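Marked as domain 'G-alpha' by Swiss-Prot on the basis of sequence analysis: 482-879. Summarising the annotation, Swiss-Prot assigns GTP binding site to 490-498, 661-669, 774-777. One mutagenesis experiment catalogued in Swiss-Prot, Ser497 to Asn, is accompanied by this note: Strongly reduces GTP-binding and GTPase activity. Positions annotated as Ca(2+) binding site by Swiss-Prot, on the basis of sequence analysis: Ser497, Thr669.
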Amino acid sequence: MPLKEDDCCLFAEEYDGPPLSYNIPCAVPINVEKIPVAAVVSPVCISDNMSFPVIQPILSVESKKFLIDSVSPTSVIANCGSNQLELVSDSITVSPTSVIEHTEEEEEEEGGDGEDCELSSSGELLLRSCSVKESLDLNESSSNPLVPDWESNESVLSMDYPSSRVTGDCVSETNGDGKKQPVVTFLGIASDDGFEEEESCSNLRRVRVVPVKKQPQTKGKKGSCYRCFKGSRFTEKEVCLVCDAKYCNSCVLRAMGSMPEGRKCVTCIGFPIDESKRGSLGKCSRMLKRLLNDLEVKQIMKTERFCEANQLPAEYVYVNGQPLYPEELVTLQTCSNPPKKLKPGDYWYDKVSGLWGKEGEKPYQIISPHLNVGGPISPEASNGNTQVFINGREITKVELRMLQLAGVQCAGNPHFWVNEDGSYQEEGQKNTKGYIWGKAGTKLLCAVLSLPVPSKSTANASGEQLYSANSRSILDHLEHRTLQKILLVGNSGSGTSTIFKQAKILYKDVPFLEDERENIKVIIQTNVYGYLGMLLEGRERFEEEALALRNTKQCVLENIPADEGDAKSNDKTVTMYSIGPRLKAFSDWLLKTMAAGNLGVIFPAASREYAPLVEELWRDAAIQATYKRRSELGLLPSVASYFLERAIDVLTPDYEPSDLDILYAEGVTSSSGLACLDFSFPQTASEENLDPSDHHDSLLRYQLIRVPSRGLGENCKWIDMFEDVGMVVFVVSMSDYDQVSEDGTNKMLLTKKLFESIITHPIFENMDFLLILNKYDLLEEKVERVPLARCEWFQDFNPVVSRHRGSNNGNPTLGQLAFHFMAVKFKRFYSSLTGKKLFVSSSKSLDPNSVDSSLKLAMEILKWSEERTNICMSEYSMYSTEPSSFSN
């Protein structure tokens, strides 16, 4: 209708024409109460040069299809077509100093992560938006801004709004797709120094971390081994704790190596374990018990339980809606009463009473109170609906039932304040009304209702933090996680066993326990009977040689045939190596027992019975004559003379081996298995006077691992287990240069071959090597009699020796020259194969000072290697990462 000047109203007429090809604009009524407004800034705070930042609206994807003009916030015209424009949520605040938060419900529904953006107009603004599937690209939206009509808001802006934040009531309203509108957060104008910006960024919520299972690198048919692809589902296998790979009996040691973090593949070392297998940590399988000895199994299981990589990741545990930091998890696990069977998940924790439970469930344990972990407890933490609160948490019906039966007055929906000792009072009052768990009947009631009661450790903690045995073990393991491992290897007879025992005596307060000494006593006494048997075998040989020599001389002197001479000399069969009938019978019986392999079964149990015969045998002149020629008995070891000279005392029932006896004893350490020793070097007098901060080196822990030579042979079955050792100590017996093995090969050449196989193995490529040339005292004695050129590798040893040799006049001895020659030989051989430097030390394994010096040299090498790595890292961080910044 045409508008007349005197009309005060407008009327619309009904359209009855042809159908329209476009959408008809609709008039949307305005709810004035829901129009977002902002308070007028005080004129005092406004300067002439100050301009306000402009909020750029974020539109949906559908709205990008239309070209939209600037629309006033109070406009009533909206497009009501199929692609309807959706206004930003009514809860948006347009004040430059306000904060518009994106609620947790919207984030969880959209499933997006927060993204920080920065807008700058005249002042700096921090914009945090939620990246949802249907959000508009920020760059595109900023290029087509929708500038709001600020003039149309003048009618509603007033000084009647004292607050700078006005929020509508439609936060939970959804859009046409049933999804909530994304809300933008403005964190205000940053200060000049940027402090507010940094503080706001640091307060952003942490992203929830979801455990992701690592997949195995290879996988065969179902039920087969993941390495050799053999076997079936019925074949016994060992399972990796990380990727679930399964290995058979033949492949488990090669696939898992030395297991520095337990039963993990070598490629899985450093990864967290599968949480479904946490219950099997430290529980050894039958397969490992068959493959390894008890000491190795115990060490692997201990490492598996307490190593840092296998501990529960802190970010997987949520307490009162917040993920834990590593320090908080350690605090939680090391308290006097920690949560039992802690697994990844959401938990609630009442810090006042110590009540602990899973999110949305009733409490199942009372842990130590007042722990600074997680956030504040939520009223809906246990999903209660009783209108009764304990320390700000609405309790469940089961808890309410327990309180009512315990005599607590719960009428009127009270709010209780409960302490760790069970005392309770209403909020706002000081009078204690009673103790919830004070009666024995209440504890029985809690047991029936499956509710927790305070433990004795919680009641007696008195604010002091105590440590459980398991938590203490975790801390101890984390404290010593920098354990330096030293691998001790050498050929058979090189002296690795003696060095290992010497280290045990030097660095352990109690090197051998009582039962160990009793077992060593049996070994020593059995060895002495074996040495006597070797002497008796040599006596028979010497006796036969003496008789043959006598007959030959007699036949030559009398000029008669040898056969007739033997017949005439039957009565003259007594030589200096002959023994009486009684000792002869004992000798024959002992040799038969040795040949049958029953020496360890009969002796030393029968020592008391045969002690008189042994004493008589040792004092016999024939045995003494044989003992003087002991160097001609190839099977008799050099340490035999130490025990044979004390045979009468050693074979007594009340014999107790000394530390020196144990050092000389053979067979004390296993020749077929690993032997480990954890130790630390004691502080010297000079170190005790140093500053306490300089004691770090002496307090470091080391692990000496002795490996048998047969395990490092051609197949090298043990080498793959030692990829985490710090260095390798290779021991060489210098007195073996003239010895030969059973197949006739020189022992020094066999040692060289073993040394080559180890230094060229890829496992030891980046490790330092210390060569200990052992038995220096035996070398000095032997080299005077047997030339070093007896070994074909040392045929070029031609020293210039002075007539007046000796250490007194400053000239090196022949033994010193031989040692230096061997050291140079091994150094050149090592350098030719690896291109690196070999550290060399001489040693007398029976001398404690000599062994101590060699092992301390190993410590210094490890220390220097660590410092060298730190220096390289510091240089790397100081200079640019460009290739031109480095020089070769």
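Backbone N, Cα and C define each Cβ position, glycine as well.
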Per-region confidence, the domain 'G-alpha' (482-879) (mean pLDDT, whole number): 82
Most crowded position, judged by CB atoms within 10 A, among Thr496, Thr669, Asn774 as binding-site residues: Asn774
Position of peak Cβ density within 10 Å, selected from the binding-site residues Gly490, Gly493, Gly667: Gly490
Neighbour tally for Asp777 (GTP binding site), based on other Cβ positions within 10 Å of its Cβ: 18
Coarse DSSP state, helix versus strand versus coil, of Asp661 (GTP binding site): helix
Residues that sit under 8 angstroms from Tyr664 (GTP binding site) by C-beta distance, when 6+ apart in the chain: Val639, Tyr642, Phe643, Leu846
Around the Cβ of Asp661 (GTP binding site), the count of other Cβ atoms that are within 10 Å: 19
Protein Cβ atoms within 10 Å of Ser497 (mutagenesis position), excluding its own: 25
Alpha-carbon spacing, Gly490 (GTP binding site) to Ser497 (mutagenesis position), which is rounded to whole Å: 9
Rounded Cα separation (Å) that holds between Gly667 (GTP binding site) and Ser497 (mutagenesis position): 9
Reduced DSSP assignment, Gly667 (GTP binding site): coil
Nearest-integer angstrom distance between the alpha carbons (Cα) of Ser497 (mutagenesis position) and Asp777 (GTP binding site): 17
Rounded to the nearest Å - Cα separation of Gly493 (GTP binding site) and Thr669 (Ca(2+) binding site): 13
Candidate nearest Thr669 (Ca(2+) binding site) in space, where candidates are the binding-site residues Thr496, Asp661, Asn774 and distance is Cα-Cα: Thr496
Assigned conformation of Thr496 (GTP binding site) - DSSP reduced to three states: helix
